[in-house]
Amino acid sequence: MLSRVSVFKPASRGFSVLSSLKITEHTSAKHTEKPEHAPKCQNLSDAQAAFLDRVIRVDQAGELGADYIYAGQYFVLAHRYPHLKPVLKHIWDQEIHHHNTFNNLQLKRRVRPSLLTPLWKAGAFAMGAGTALISPEAAMACTEAVETVIGGHYNGQLRNLANQFNLERTDGTKGPSEEIKSLTSTIQQFRDDELEHLDTAIKHDSYMAVPYTVITEGIKTICRVAIWSAERI
């Protein structure tokens, strides 16, 4: 997830697309030539393009929020509870990487960021630091709640990407474009990371937080409202 300037201002993220070359060797060398041009997909409809913009806008806002939540937790807990420092750092580093990735996707597609970005920064840091000040278990309950909602959010996006982007290609076949494949792969990986964070929170006694239900259900509600708002504003 990369470098950071300070815990108050988490860093932005990077994104790369790799291609691979498979070489097969036989007793007598044979070379398979690649076609000069891969089949092109039809242009996205206005609705499909708008959906992608919403995906990138809300995911960038969400990962920014997660970056700041874990910055707040790390700031409060890392020195008070040294045994939690590597756990928190691992989670935060992954969120920094997620944040950087969607920052770059946002720039690449020229997607307008959420107008509520200053609110996401302040609110997320306050949520992370505030729950950490209550107790380590409350911080883990915060993580459990956030990652439960985000995991479900990413699953919904993956279903829509699978169902709405079966595009016609110039060679007569159908399927997602390389851009959609790449975005799908990114979201799948990030979804898995978030669920790993959820498991980590449970292993570190999130259920021992007091008051557990108030913290988790309150934060889940805040996250759902934030997702709805970031998609639209």
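Note that the numbers count up from 1, one per residue, in the order the chain is shown.
Using the three backbone atoms N, Cα and C, a Cβ is placed for every residue, glycine included.
Noted in Swiss-Prot for the protein shown:
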| type | residues | note |
| --- | --- | --- |
| BINDING | E63, E95, H98, E194 | Fe cation 1 binding site |
| BINDING | E95, E147, E194, H197 | Fe cation 2 binding site |
| MUTAGEN | S20 to A | Loss of phosphorylation and increased levels of COQ6; when associated with S-28 and T-32 |
| MUTAGEN | S28 to A | Loss of phosphorylation and increased levels of COQ6; when associated with S-20 and T-32 |
| MUTAGEN | T32 to A | Loss of phosphorylation and increased levels of COQ6; when associated with S-20 and S-28 |
| MUTAGEN | E194 to K | Lacks ubiquinone and accumulates the intermediate DMQH2, causing respiratory deficiency |
C-alpha of E63 (Fe cation 1 binding site) to C-alpha of H197 (Fe cation 2 binding site): distance in Å? 13
Taking only the CA atoms, the spacing between E147 (Fe cation 2 binding site) and E194 (mutagenesis position), expressed in whole angstrom, is 5
For Fe cation 2, what surrounds E95, E147, E194, H197 with a Cβ no more than 8 Å from their Cβ centroid? A66, I91, Q94, T143, V146, I150, G151, D193, L195, E196, L198
Fe cation 1 site shell beyond E63, E95, H98, E194, criterion: Cβ within 8 Å of Cβ centroid: G62, A66, D67, Q94, H97, H99, I150, F190, D193
Calculate the distance in Å between the alpha carbons (Cα) of E194 (mutagenesis position) and H98 (Fe cation 1 binding site), and round it to a whole number. 10
